[in-house]
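Pulled from Swiss-Prot:
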- ARG135 to Ala: Loss of phospholipid-binding (MUTAGEN)
- LYS174 to Ala: No effect on phospholipid-binding (MUTAGEN)
- 600-607, 882-889: ATP binding site (BINDING)
Amino acid sequence: MWSSDRLAGAGSGGAVVTVAFTNARDCFLHLPRRLVAQLHLLQNQAIEVASDHQPTYLSWVEGRHFNDQSENVAEINRQVGQKLGLSSGDQVFLRPCSHVVSCQQVEVEPLSADDWEILELHAISLEQHLLDQIRIVFPKAVVPIWVDQQTYIFIQIVTLMPAAPYGRLETNTKLLIQPKTRQAKESTFPKEGDAHGQVHSYGREQKGLSKELQTRQLHTNSEGITASNGRDPKVPGGPLKPSWWAVLGSMLSFGPDSKQESAWGSLELGAFKNMQSQAAPLEGTFRVCQVQPPSARTTTATSVFHKHCTAHVFPWDQEYFDVEPSFTVTYGKLVKLHSPKQQQDKSKQGVLLPDKEKQLSKSPDHKQISSNRSEEAAEACVLKVVWNGLEELKNATEFTESLELLHRGKVWIPDDLRKRLNIEMHAVVRITPLETTPKIPRSLKLQPRENLPKDVNEETIKTVFSSWVQQSATTMLPLVISKEERIKLEIKDGLREFSLSTVHSQEKEKEEGKTVFVLSSILLQKISVQVLLEPMIKEEQSAEIDFLLPSLTLSSLGGVSALGASAMEHITHSLLGRPLSRQLMALVAGLRNGALLITGGKGSGKSTFAKAICKEAQDTLDARVETVDCKALRGKRLESIQKALEVAFSEAAWRQPSVILLDDLDLIAGLPSVPEQEHSPEAVQSQRLAHALNDMIKEFVSTGSLVALIATSQLQQSLHPSLVSAQGIHTFQCVQHLQPPNPEQRCEILHSVVKNKLGCDISNFPDLDLQCIAKDTEAFVARDFTVLVDRAIHSSLSRQHSSSREDLTLTTSDFQKALRGFLPASLRNVNLHKPRDLGWDKIGGLHEVRQILMDTIQLPAKYPELFANLPIRQRTGILLYGPPGTGKTLLAGVVARESGMNFISIKGPELLSKYIGASEQAVRDVFIRAQAAKPCILFFDEFESIAPRRGHDNTGVTDRVVNQLLTQLDGVEGLQGVYVLAATSRPDLIDPALLRPGRLDKCVYCPPPDQVSRLEILTVLSKSLALADDVDLQHVASVTDSFTGADLKALLYNAQLEALQGRLLPSGLPDGGSSSDSDLSLSSMVFLNHSSGSDDSAGDGECGLEQSLLSLEMSEILPDESKFNMYRLYFGSSYESELGNGTPSDLSSHCLSAPSSVTQDLPAAPGKDPLFTQHPVFRTPSQEGCQDLTQEQRDQLRAEISIIKGRYRSQSGEDESLNQPGPIKTTFAISQAHLMTALAHTRPSISEDEGKEFAELYENFQNPKKRKNQSGTVFRTGQKVTLA
């Protein structure tokens, strides 16, 4: 009975209801609340009423007297129902319409002459209450309108603009009413009409009706006058009054004036009228673009239309133009519409909008925003309008309505005119037809707006002006100007700006509309031109109105050509920049391809790359760019950040197609850096901002806006999960990651940076080898190259002793000098470990292991190009296993130093954390650090602690760590320039999945050293020690079975201590002079102050030392502060505390002062002044007070002081022959006895039983089949096992 496919815009749901007639004085459909909920109806939504007749469309309201148990009954006014062909009790099908067009203009006709007369009498009442009676209209509908409580009239809907099956009346909709007179032959209308279907009526009563031909609007608070409904007010009854009601009269009948113009100027006026009558210009809003249309690019068109005030209008699909396009020229008025941000700035300055207009400015319905007359600027410009592709503009109406676009097409305005009118690029303007009859000026006045050359006179200016008029206007296409114009004339090979003023003889008439004048070369001959040579007062230079982006484009950046092409492809499809995109995605919602996310490390060039994409989109797609610097918003209140984002999104929607750039989005909508901050205020604010951003994007998707979104972030995972989640709205569907550049890309970046900074080609520097520099700049990013080039330029200027860049010559040596001491940004926050200054010659034994490491790591690092051509996959992971102390960690450091790569050492437990996800994040961060520092060696020590077999951990932490390691070691991306080394003594505990090919695929066994290897180890370790002639390392190697490399090193350390103790203490002391068992510890000896209060402070001669023992100068005993730490090493930290922590000079006065009565020469240093008059005393740690020294103690102390003297003199370079003959190091030579003594007290770290266990364990690890053939293991109840 009812067709479900009658309207493409109808919704899918519906309901069958019974019609009931009421006496309600409106045209609404009254529905019960239950039915409203069932149909999911929205306010002001249209409803299709389908019956046996043609479907109709009505607006609805909720009936107040319905109860919840009411049946499906829809009530409607009796007169409305009868006109729609319905009867009470009929069943109809209701279906909600998903898309309702806001009407800009509606043409209606009273059904009879009586209705027209009643309408004239109640015009004011109708303009106040019309929207309370009807909201949804459709062509050919006949509806009743109540003018009071008892009286109603019928009107018929003729046409809607824009053309649609149905539409909604708004507060700013123009309503054009055709008069209905009683004259029998009143239907004789001419064929001419404008684009809105306006017709002309001639009759006896036309002048009588002119009093009511007033331009009214549906809202009485507005002060605007619709420019499209103006007419010549020279009719009886006075001037037109502004209101919101548009009565259709003789809009385009430029009828005879009360005082007609003479024959002078009749050709120009006739051409103007003919042009306006033949063309059917479209009234609407257009977007200002920067690309010239074909009418402005062609030579012939430019000569006629491009000389003065001319606007070129063309449809969105300008690619469909022919080689020689056709265009139509009319005259019109252009006025700028304020954007939401400009309205907000205007309101801040004190200009308050009416309440309802504020609501419209906040409404998401862009149609209401675009047609809001209060947003128009007060000053309109009269100009020529060149319509390119007029038929395409008419046909584009349906396309633009389906996408809910703000603008019907594009308009190009010359820069001079655009800046004079203060219209920025990508602004929105309204163009309306010029319907007033132009006047003939009686005189013209020219006055320069700037100083003219002294030799310029009035006749010169008149001649130039006459030539300008002849080029800009013809008789058939006259020049239309307003009362005040600005023109540019060529004076003395330069353009000078003049002010052109017109004077009309009939100035006594006060006209509401703006008077325009017609001008041509013929008329100029009869018009007096007055020239004033005195310049006008120059206005202040206005600020730049256009938003300027950085000049860097994608072509000027190096190393990102592939990423740039992919990103631009995405943005082009998102903004429907190609015909195929328009055909495939025209009916898809906004953000068609999703947003673009650009990620990369610090200094990788994310912001520069994103701005270059925006620049490319602005140049090629004519897109508006709105940039939001999230770094500047960081730390501000949530409301301020949301407001900044809303302003950017609203501006982008107003000026669409647009691109929004959210730079450093992770700073305001990111994840906390550590799990402890998940509930911090910053994390809560980031979560709320992420949800708010999602809501804004959903709104753009629902409205179908032509807006593309670009965001930058360090990592995709650093954004809030709601923005990158796979569920819900897919915000970022394209992710471009800026990887560290390879050598070829580094060369391109260097080339582009040098070219951008110096403005010259790289061929001007023959001594500059960029490929050589690129090889030395591993791990450099874009910012590093910028700084490096600056340093190289500084080095070159310093070398040439010049400050001028014109004579600058860059060479490879300048860059090499700039690289010295320069640390790239990627390595500044990376905790790199500098390996010890060791080489392969410092390692004894392990020849096979060393060769494997050289072939796997060192050679590929030194010759990367050679190994890159090999047809095999290079190994990047090696596991070193063996007993403790066999040199696994030492090998990792040596191979890092020999290969010249960066070295990152990780101890296993430092990656583990109690927070869920923190351990996996720590693993990811380690590999990110390694990638940033590549070429790099990533060394995991104690690998079994972080990668045990899965299934043995109750918490599951290590299981997740193993899974993360598997992903990082052999993921989809793979490791480039990162070698992974792992060391363990228990390879059987490591998860076997990590040891499979592609991960740690090479397991290298580091065995305990045999006798030959032990001899090599002893030889290498003893190179830095002083060995006596009797040392036999071969014998030591033979008697140190089961010793590892670490044990042999400890053995040599112990032997060195034995030699030191044997030299310090006499052989006659008990236990070999062991300082640990004797009270003769050097650290316990102090020199007491003579004024310390002790009774023994001035001991007698028996307790004193021999004077020859202390025959040292003051400079020898107490050196300066920089070398005083050596003295504290022997006398302990208590030495200063006993003396009050004094300075060296104070110490000398306290420790070595003596009464003047004692003056004796020291035999050991004849000729020296005495330094001591009191004898040192000795205090043991277990005793209180002081104790006299024995002869043996004096001898020991004498030997120790001799050693101190020798060490100090050897360090200070003094002659050591005074008190100690021979070199000092001979006293510390390690003898065979020392080695044997140390060997007696040293045992291997791995016992014999433990060695057998390790050997069996490693044998089973190397031969898994042998382990399987062994007897089965007995498992106890509850024991956890793994199948790995």
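Each residue, glycine too, has its Cβ placed from N, Cα and C.
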Can you tell which of the recorded positions (ARG135, LYS174, LYS602, LYS606, LYS888) has the fewest other C-beta atoms within 10 angstroms of its C-beta?
LYS602
Under a three-state reduction of DSSP output, how is LYS606 (ATP binding site) classified: helix, strand, or coil?
helix
Just going by other Cβ atoms within 10 Å, which of the binding-site residues GLY600, GLY882, PRO884 has the emptiest spot?
PRO884
In the three-state scheme derived from DSSP, which category covers LYS888 (ATP binding site)?
helix
Taking the Cβ of SER604 (ATP binding site) as the centre, count every other Cβ atom within 10 Å, in any protein chain shown.
25
Within 10 Å of the Cβ of THR886 (ATP binding site), how many other Cβ atoms can you find? Include all protein chains, please.
26
Give me the CA-CA distance between SER604 (ATP binding site) and ARG135 (mutagenesis position), in Å, as a whole number.
56
